[in-house]
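One structure is given here, and the rest of the page talks about it.
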Amino acid sequence: MPSDRPFKQRRSFADRCKEVQQIRDQHPSKIPVIIERYKGEKQLPVLDKTKFLVPDHVNMSELVKIIRRRLQLNPTQAFFLLVNQHSMVSVSTPIADIYEQEKDEDGFLYMVYASQETFGF
């Protein structure tokens, strides 16, 4: 079971930077992404892991499908994937473009997921 603490609190900045460098050296066509459940989320389950290496050609709609499948959600369950806890990006946007615009200073791309109700829509 993953820790309740966010990834950034479990690893030092230096360790995260080093890990990204190793990932990018070994897998230059993969984007290092951290996906965690939104802190106030109650309806959606917790993912079995938080770190993903996403092929750079994948777009957001494909990533959403992958995460929905990992969470074993049914088609009617609301699901939102936000970049840096605030940005909803177009589902057609390639993950490589999002990475270039939104990556953290440690080199990871951070995302959170939540159900629609969490944001009061």
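Quick reminder: no glycine exception, Cβ is built from N, Cα and C everywhere.
Among the mutagenesis experiments that Swiss-Prot reports, H27 to Y is described with the note: Enhances binding to RETREG1. Long-range C-beta contacts of H27 (mutagenesis position), restricted to its own chain and to partners at least six residues apart, with a cutoff below 8 Å, comprise L53.
Looking at Swiss-Prot, you'll find the mutagenesis K30 to R noted as follows: Enhances binding to RETREG1. Spatially close to K30 (mutagenesis position) yet at least six residues away along the chain are I23, R24, L53, V54, P55, D56, judged by Cβ distances under 8 angstroms. DSSP assigns K30 (mutagenesis position) to a strand.
While the structure shown retains the original residue, Swiss-Prot records the mutagenesis experiment K49 to A with this note: Increases interaction with ATG13 and strongly reduces autophagosome formation. Take the CB of K49 (mutagenesis position) and look out to 10 A: across all protein chains shown you find 10 other CB atoms.
Here the Cβ of K51 (mutagenesis position) has 15 other Cβ atoms within 10 Å, regardless of which shown protein chain they belong to. Mutagenesis annotation in Swiss-Prot: K51 to A, described as Decreases interaction with ATG13 and strongly reduces autophagosome formation; the structure shown retains the original residue.
A strand conformation is recorded for L53 (mutagenesis position) in the three-state DSSP classification. The mutagenesis experiment L53 to A is recorded by Swiss-Prot, whose note states: Decreases interaction with ATG13.
Here the residue is the original one, while Swiss-Prot reports the published mutagenesis H57 to D with the comment Enhances binding to RETREG1. Here the Cβ of H57 (mutagenesis position) has 11 other Cβ atoms within 10 Å, regardless of which shown protein chain they belong to.
In Swiss-Prot, a mutagenesis experiment is listed as Q116 to A, annotated with the note Abolished deconjugation of phosphatidylethanolamine (PE) by ATG4B, without affecting deconjugation by Legionella RavZ. Counted within 10 Å of its Cβ, the other Cβ atoms near Q116 (mutagenesis position) come to 12, all protein chains included. DSSP gives Q116 (mutagenesis position) a helix state.
Looking at Swiss-Prot, the entry for mutagenesis of E117 to A says: Abolished deconjugation of phosphatidylethanolamine (PE) by Legionella RavZ, without affecting deconjugation by ATG4B.
Experimental mutagenesis at this site is recorded by Swiss-Prot as T118 to A, annotated: Does not affect deconjugation of phosphatidylethanolamine (PE).
F119 to A appears in Swiss-Prot as a published mutagenesis result, with the remark: Abolished deconjugation of phosphatidylethanolamine (PE) by both Legionella RavZ and ATG4B.
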